[in-house]
Structures are given as structure tokens and as C-alpha cells.
Amino acid sequence: MSTEKFTITEHLVPGSHIREYPGSTVNQEDVLKIHVKQYTPKREGPVPDDAITFIATHGVGLPKELYEPLWDELLDQASGFHIRAIWMADVASMNQSGIHNEDKLSMDCSWMDHARDLLLMINHFRDQMPRPLVGIGHSFGGNIITNLAYLHPRLFTTLLLLDPLIQLSPPSLGFGTDAPSAINYTLWRDDVWPSREVAIRANRAIMQGMDPRCLDRMTKHFFRDLPTPLYPDVEAIKALFGTTADSTTTPVTLTTPKYHELVAQIRQNFNARDPKTGRIEVPRDTHADMDPLVAYIPLYRPEPRSTFRRLETLRPSCLWVIAGATFLNIDEIREGVKICGSGIGGSGGVPDGRVREVVLPGFGHLMPFQEVKTVAETCIVWLQQEMDRFRQTERQWKEDRDGKSHLAVEENWYKVLKPIPSGRKKRNDKGKL
């Protein structure tokens, strides 16, 4: 259990100022709070200087606590590196963050906001986060952690992307408007039950195949007791299910309301068509990230495609752990692996050994909760390699810097920049600023 292996410290920090979309909050100046958990290994003795600080990101609507068994496995199996701490924050509209912000949230969501929120979190706790930092993200969290690396290219030593939502086109059975798809299910699903036990039974399909440790956390953190702002009248809900008013069972709902899960999965584009003329025109104030060529579609999600298109520039090394039975477009993800880090500003990519893919056959998108040990083992092999490289690079940097002046430039500057000839006439710059 995580509490046996880690000291868990909770934090509440402000989110980034000015959200990507004006409709993300009730009022545009609202200050959102981000709920953070810091997992510090219980250990004897000092922490090594090169111990890793992990920054982790979760999937849509998935409580951050579901990943705790993965942290346990990383700690148990760690060889060739040490863990300083693991930091994980709920997206502002989800889970514990969502509860803190529920009076300020509205019906829009940009994945880019959480990348900025994490950058502010890291800056806030910088004294506890010396290098190396490693990013690990699952699903849309893999997209978010990649965008954080775009924001600050030298922040992460390496990235671990677990079935990341980075692709050019929507997945089949994923984001189409016709059923079956994830968004149809999200909008039309039941989201209130007479008791936690009934809720667990009703959602057993989602929990199928989960590691018992993850299943335990799912039952605790995926549901929330009523009342909530969405369902304030507990007695009315009890009456709906025929439960007596004096019953001791408490109705529950989803910790992340289904509407916030929906708008994180997909974004509406309902107003691009002028009702009078029928003309399609992108409303730039609110939908500047909409591709004008497809502005006629009513729903879209910009981040998977925009993130894919920047993969060539990704600076940190990167391990892609891909679920062989994922519902995502696996062929497109693998195309992303091929170009990852290969361009100007990038890591060097696959040819330089800086990017690697591992496909886990038969594993589904929820593999961090179903195949915890295998996912951890896959990450550890990569981390051993990357930490060896980090230490070598650090040693070389210190050797190269030894004895250098920090007050004046080195001699090579004088060799490259030629001196101004003596006796040269002074330029007449009168009249110029």
C-alpha cells in the first residue's frame, strides 16, 4: 500500500492565470485551485543527489489515486536509480481539484491549461525538485506532459508516455458523434446511484481486469457521496430510487461530473455556421484552434493533432509504452514515435537512441491499472539507461566548467570576433536613435 511505502503530503496551489478558453470558468478572473499529492518514499539515510522527481499526469476523469500501485511498483523495482518524490495533480475540473473549484467551473476545458498549471506547481515547489525531473503521463495526461515539455524544453530529463493521446485523427469508437463512442457513453451514462455498492456494480465493466489495489482505490475515489451542487437534494434522489428517507445508505455520484469529463474529451463547435447565411466562419475569439477546413463539424478536439505536429521538436528523450489493444489509433501513434525528437531542437529521436517504443500485446488503454507490474518494469528498463546517461552528462559538464571564469567570456570570443581597426573614423550617427 502506498501509505506504507510513501509519506503522502497534500497541497492546494493556484492554477495559471487566464485560462485557454474564456468559457472554462464562470467568470474569467476566477482563481482555480489545483489539488496535489506528493509521494515521498519512506527511507533511511540521505536522499542521493541524483534521485528522480517524477511529475505525473492522469487520464480523463481518472482519480490520481488509481496510479498509486504503479508508484509502489516503481519504488519496489527501482534499480540503478532512486526516487526523490512523485508529484501528481488533479486537472482543475476533475477529481479533488474539481471539488475545490466546483463553484467556479463552467462547460469548457483545454488540455493546455493543466500543462501551465503544472509548470507553476513545479516553480512553486522548486526547492523540493532538483534535477533530474521525469515526466510520466497516461492517456490525455501523456499529451499534457508532452506539452509541458514543449513549454519548457529542458525541464525534463526524459518522458514516459503511457498510451498517450497524441495522434492526427480521432480514434474509431472514440470521438465520433454516432454511437458507440466514448463521448456518447459519457453524455448518456447514469451518474447517480442509491449507494456506493450499487454504483460499483453498475460500473463493473470499467473496472474489469483491474489490479485489486487499483480496484480498491477506484471504489473509494471514483464516486462521491451526495449532496453535491449538481445533486443537492438527497431526499429527492432517495425518493427517485425508492429508498426510505430514514435509510442510512447514502446516494453517490461521480467524483468528476460526467459533463466535465465530456468537455475534456471533446469540444463543441456549435456556432461556426451563421444561421442566416449558412456560411461557415471560425469564431476566432473562442475557437482559434479550430482548423478552418473542417470548421463545419460540430465537435472537435485540437490538442491530439497539434501535439503530434510538434513531435519533431520534443527535447527530452521519450519512451512510448503503447497498449497493443488500445482503442486509440495505434498506427498513427507509432508514426509519431518515428518523428519524435528528430527535428531542430529535438532529442535526436529514434536514430540517436533517444526515443523508443514498446508495444505491450493484448493490453488495453487502462493498462496502468490492469498490468501494473509489467508497465512498471517497462519504465524501469528505460529509466536505468537514461539515468546512466544523465550521470555521465553531469560529470562531463562539471569537468568542462572546472576552472572557467564566470566573470568574463572565454578566449574564443576574441578569436572569433575581430577587433575594430585602430584609427577608424567614428561613424556619424547624428539624427538616428
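Keep in mind that glycine also has a Cβ here, set from the backbone N, Cα and C atoms.
Just the original residues are modelled here, none of the noted substitutions.
Long-range C-beta contacts of V60 (substrate binding site), restricted to its own chain and to partners at least six residues apart, with a cutoff below 8 Å, comprise M94, S139, F140, E261, A264, Q265. Residues annotated as substrate binding site in Swiss-Prot: V60, F140.
Record note (Swiss-Prot) on the mutagenesis of S139 to A: Abolishes the acyl-CoA thioesterase activity.
Residues or ranges marked as active site, nucleophile by Swiss-Prot: S139. The Cβ neighbour count for S139 (mutagenesis position), using a 10 Å radius over every protein chain in view, is 24.
Quoting Swiss-Prot on the mutagenesis of D163 to A: Loses 49.5% of the acyl-CoA thioesterase activity. All chains included, 29 other C-beta atoms sit within 10 angstroms of the C-beta of D163 (mutagenesis position).
Among the features that Swiss-Prot reports, active site is placed at D163 (among others). According to its DSSP assignment, D163 (mutagenesis position) is coil.
Listed in Swiss-Prot is the mutagenesis experiment H365 to A, annotated as follows: Abolishes the acyl-CoA thioesterase activity. Using a 10 Å radius centred on the Cβ of H365 (mutagenesis position) and all shown protein chains, the other Cβ atoms total 22.
Swiss-Prot lists H365 (among others) with the feature active site, giving experimental evidence as the kind of evidence.
When the Cα atoms are compared, D163 (mutagenesis position) and H365 (mutagenesis position) turn out to be 6 Å apart.
Neighbour count (other Cβ atoms within 10 Å of the Cβ, all protein chains): 25 for F140 (substrate binding site).
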